[in-house]
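Chemist: Attaching a single structure in structure tokens format; questions to follow.
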Amino acid sequence: MPSLSTPPSQNLAFSPAASATSSRLTPSSKRSFYPHRLPDPTALCRCSSSSGSNSSSSSSSDDNPRWDSAIQDVLKSAIKRFDSVLSWYATLDNDDGEQGSENVEKIDDDWDWDRWKKHFDQVDDQDRLLSVLKSQLNRAIKREDYEDAARLKVAIAATATNDAVGKVMSTFYRALLEERYKDAVYLRDKAGAGLVGWWSGISEDVKDPFGLIVQITAEHGRYVARSYNPRQLSTSAAGAPLFEIFLTLDGKGNYKKQAVYLKWKEIFPDVPTMPSRTLTPGRFLTSPGRKEDTGNLAVESSEDEESDNSDDDSDLLEESSGFQSFLRDMIPGVKVKVMKVTAPGRVDKDFISKVIEQIADEEDEENDLDIEDIDVEDDTKAEIDEKNADIELESVTDEIIDNNGGREIAVKFVIGDIVDRLSGNQPLKESLRSPANLESVENSSFYLRLEKDLNVKESKGVEGTTLVDGKGSRQSRRRIENIMGDLAKSIEKEKKISVKMLKDVGELLSLTLSQAQNRQQLSGLTKFRRIDVTPSLDPLDGLYIGAHGLYTSEVIHLKRKFGQWKGGKESKKPTDIEFYEYVEAVKLTGDPYVPAGKVAFRAKIGRRYELPHKGLIPEEFGVIARYKGQGRLADPGFRNPRWVDGELVILDGKYVKGGPVVGFVYWAPEYHFVMFFNRLRLQA
């Protein structure tokens, strides 16, 4: 059997053509990613014998021609595959480069307001989708459908990939955990991570004495600032959204923020209303000569010459038609005489029914008043004898007077309760976004400025949206200061309440409601300062909430300080300079007398300034300490501010659920009174 001869060993020597080709394989400066296509592969190499004569080499090549052709075929196929791979990657990269350049151009361009509004809609749609998916996930978990729950979790994760704020916050907390403080500071200052927390706001260019308390939280694609009133803070109720800060990332890796102010539309769908065009005074006013069949509900118009806002009666009367139908639905067959239509604000049906039930229960339990039915005959008889329209009080009035104005306190409580319910607890359905700017953003403060021109332009095209204007309430505010005092005097002297007094109380309630509703608004430039919510066991350090006056509750921030009082009567001689430790109560929410941001009271603390425990407040209340201090009083509008002597009282709070209680006694020359504050703890 013949044996196959082994082919001689051959060396591969590269020709000049091959070296030129290899030089083409080196990356050039113009095209750094892909080499040029190779020429004919036959020019790559040639076969030569390492040793032996020419005859032997020629004979061996003649004997084994198939080895040369096989090597060439292998090289050809390898080069073809290599070229095809290079061409495919080059085509793919060119397509991606074109798409990427287009995306970068879109993101790098400065967005106008219309482009931002499209982004707002996209974020809202994604947020609604996330809410639906999360609710479906909860239902799937409850019914133990884990396969469906797994799919929903994947869908939630896919939707959350567009959440720029969520990525920023997760990266921020991871950087803090890994002690990468440089990255954390960058995200805090540039990406808005430092805005999360509690802030107190005070208007810089508008005289707003009330102030704001807002909490900024990180949500899908935006930071949301919600405003809270004192009642919402004490009951942990939900706040009303006030402004938003949207976040995007451009093609260069820079963060862009756009702040928007939420102007809520005054739309209350639960209250029956009618278009103003179809309302005429003849439809709901009873003429002197005849009566209309209104279901035992008669509305009279009475003029008050002393009223400052009589010009607005026509607007107020338009709202009485819906009020009539509402009362017919709530109390069938009711007999009511409305002596004057005031503007108590648009109120929720369910809330009014609760108030009516509460009043009915109180009347059944206490039997304080017996209100007689007043029959409506004509306006002439009412004008001749106005005293017949007085509401007589029974013998229980003496008990009210003996209780030192207990009924007055109850009235204040009801008014304050209504104010707090209407000022933010009722969720508003629709809002209008208007542009705003963040300025001087720091770790402890920032400014929010509204763009007035765009605000006016946007508000003109939206029905039911009104800008805040306090001119209408300023005139009525002058008459309110002594209304409750006149009411108490009327009860004490005449044992009756006149109709005029009831009108004044109605105006007071109307103004208080309007003030509470407008208190959530912003205008111009507002400065926000960070609120430190770190828990503290020191009773003289932290947040406190208390009741004050007729308007609303107050939130103060107690702070320990060392030095001298500002604006005090201390001697300015260098030899008499004395430093001491003292505590200040700064108002986070104010009132028309002492606005927000001002010091409500202060007291020097320490054994040197401590007073005996026996004082105005009995020791049974758990008095821990008493310190001599000063309280601030002022006239409406913060006119004639003055310091009066007082004392700071600290109670142990054994009988109070909220912990320690702080009180301050005002020793004013004309009267003395005390204010109590309970500890307020906000979630960080």
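Note that Cβ sites are derived from N, Cα and C of the backbone, with glycine treated the same way.
Not my notes, these are from Swiss-Prot:
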DOMAIN    127-162  domain 'UVR'
MUTAGEN   E244 to K  Loss of activity
MUTAGEN   F528 to C  Loss of activity
MUTAGEN   G646 to D  Loss of activity
Chemist: For the domain 'UVR' (127-162), what are the DSSP-based totals of helix, strand and coil residues?
Modeler: 33 helix, 0 strand, 3 coil
Chemist: At a 10 Å cut-off from the C-beta of G646 (mutagenesis position), count the other C-beta atoms across all protein chains.
Modeler: 25
Chemist: Test of understanding: give the count of other CB atoms lying within 10 angstroms of the CB of E244 (mutagenesis position).
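Modeler: Result for E244 (mutagenesis position): 22 neighbouring Cβ atoms inside 10 Å.
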Chemist: Let me check the 10 A CB neighbour count of F528 (mutagenesis position). How many other CB atoms are there?
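Modeler: That number is 23.
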Chemist: Between F528 (mutagenesis position) and E244 (mutagenesis position), what is the CA-CA distance rounded to a whole number of Å?
Modeler: 14
Chemist: Round to the nearest Å and give the CA-to-CA distance linking G646 (mutagenesis position) with E244 (mutagenesis position).
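Modeler: So the alpha carbons of G646 (mutagenesis position) and E244 (mutagenesis position) sit roughly 43 Å from each other.
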